[in-house]
Amino acid sequence: MKINNSLLNFVNGMLVTLPSSKTLTLSWNFGSMLGMVLIFQILTGTFLAFYYTPDSLMAFSTVQYIMYEVNFGWVFRIFHFNGASLFFIFLYLHIFKGLFFMSYRLKKVWMSGLTIYLLVMMEAFMGYVLVWAQMSFWAAVVITSLLSVIPIWGPTIVTWIWSGFGVTGATLKFFFVLHFLLPWAILVIVLGHLIFLHSTGSTSSLYCHGDYDKVCFSPEYLGKDAYNIVIWLLFIVLSLIYPFNLGDAEMFIEADPMMSPVHIVPEWYFLFAYAILRAIPNKVLGVIALLMSIVTFYFFALVNNYTSCLTKLNKFLVFMFIISSTILSWLGQCTVEDPFTILSPLFSFIYFGLAYLMLFIFMSSKLLFK
C-alpha cells in the first residue's frame, strides 16, 4: 500500500507493511502492549496533575481530594496507580523475552530499551514520592541519600536534589516537575527504539533476524494482537475490585518526618534491586551492586559471535535467572532478620553469577565450539 504523506507512510511502515517473521509468538506482543500502557499512563497522569498541588502541607490532602471530591477522580487515581504495575509486568516480560531469544544481538535496540527501563524506574520512583505518604517520604530519604556515595560531588548532589538539608516541599516540587516532563523524553527514546528495531527487523523464535520467509504485519499479526482487549478488561476489573492490593498500608498515612516506618519497603517492581542493596552491609558496595544489577545487561550488546549450539543452555540459564529474580523480589519485602539476611546475599550472588555466566559463555561461544 503506497502512501504519499510521509507521516502516514511512516505509520503504515510500522503497523501495516512491516516485514514480520512467520514464527513470531504472542511474546512479541509485549512491546505493543507497553506502548499502549505508556500512553494510558500519560493521559491519566495528566488528568491527575490538573488537581495535584506539589506542596508538603497540601500534597497528601490533594490526593484525598482527587479521590473523594473530583468527578471520577478515584477512577483515574486507581487506574494510574495500577497502570504502573501493569507497565512493569509487561516490561519485565519484554526484557526476559529479549534474554530468552537473545535480542541483545540487535545492539541499538537493546541499548535503547535498557535506557528506557532506567528512565521508567526513575519516573515510577518520583511518582511514588508524590503521594507524600509515610512510606513514600522515607523511601525518598533513603534512596536519594544513596547518591552521597559518589566521590567528591555526592553530598552536594544530594543537597541539590533535596533543595536543602532534608527532604522538604522543595524536593516535592522538584520531583513533580521531573515526573511530568520525563515521560516525553521516554516517548522520544521509545520512538528511537522503534526506528532501530524496524530498520533491521526483530529476532524470531528461530533465533534469526534475516529476511527469511516474512509476511506483512497487518492483518496477520494485527488480528492476533486483539487479545490485548482481554488484558485491558482484566486490568479494569481487577483494578476496581482490588484497587490498592499492590500498595502498602503506610501509603494511607500522611508523611511524618519525625517518625519512620518500622519496615521501609518500595513498590514491588523495585524489590529485587532493593534486596541486592540490603544484602551488602557496606553502603558504597551496596550502591554499586544495585547499579550493576541493571547496568550489567548493557554489556550483553557485546555478544556478536552467537552459535546455535547454545540455545538450550541459554533457555535454562534464563529460566534460572527469572527464578532468582523472583526470589530476590520476595526477599526484598521481608524484614531484616534471619533467615532472610542469609538468603539475600546468597541469591544476589546467584543473580550476578547467572548474568555473568550467560555473558561469558555467549561472548566466547565461537571459541568453545570451533
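Any Cβ shown, glycine's included, is placed from N, Cα and C.
Modelled residues match the original; the substitutions are not represented.
Annotation comment: Swiss-Prot describes His80, His179 as heme b b562 binding site. Summarising the annotation, Swiss-Prot assigns heme b b566 binding site to His94, His193. Summarising the annotation, Swiss-Prot assigns ubiquinone binding site to His198 and lists similarity to another entry as the type of evidence. Quoting Swiss-Prot on the mutagenesis of Ala170 to Val: In qm189; normal complex III assembly, but a decrease in complex activity. The annotation that Swiss-Prot gives for the naturally occurring variant Ile288 to Val reads: In strain: AB1, AB2, CB4852, CB4853, CB4855, CB4857, CB4858, KR314 and PB306.
Shown here: features listed in Swiss-Prot, placed on the structure.
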residue : record                   : CB count, 10 Å
His80   : heme b b562 binding site : 20
His94   : heme b b566 binding site : 20
Ala170  : mutagenesis position     : 15
His179  : heme b b562 binding site : 22
His193  : heme b b566 binding site : 21
His198  : ubiquinone binding site  : 17
Ile288  : variant position         : 15
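In this structure, the C-alpha atom of His80 (heme b b562 binding site) lies 21 angstrom from that of His94 (heme b b566 binding site). The separation of His179 (heme b b562 binding site) from Ala170 (mutagenesis position), Cα to Cα, is 14 Å.
Of all the recorded positions listed here (His94, His179, Ile288), His94 has the Cα closest to the Cα of His198 (ubiquinone binding site). Residue pair His179 (heme b b562 binding site) / His193 (heme b b566 binding site) shows a Cα separation of 21 Å.
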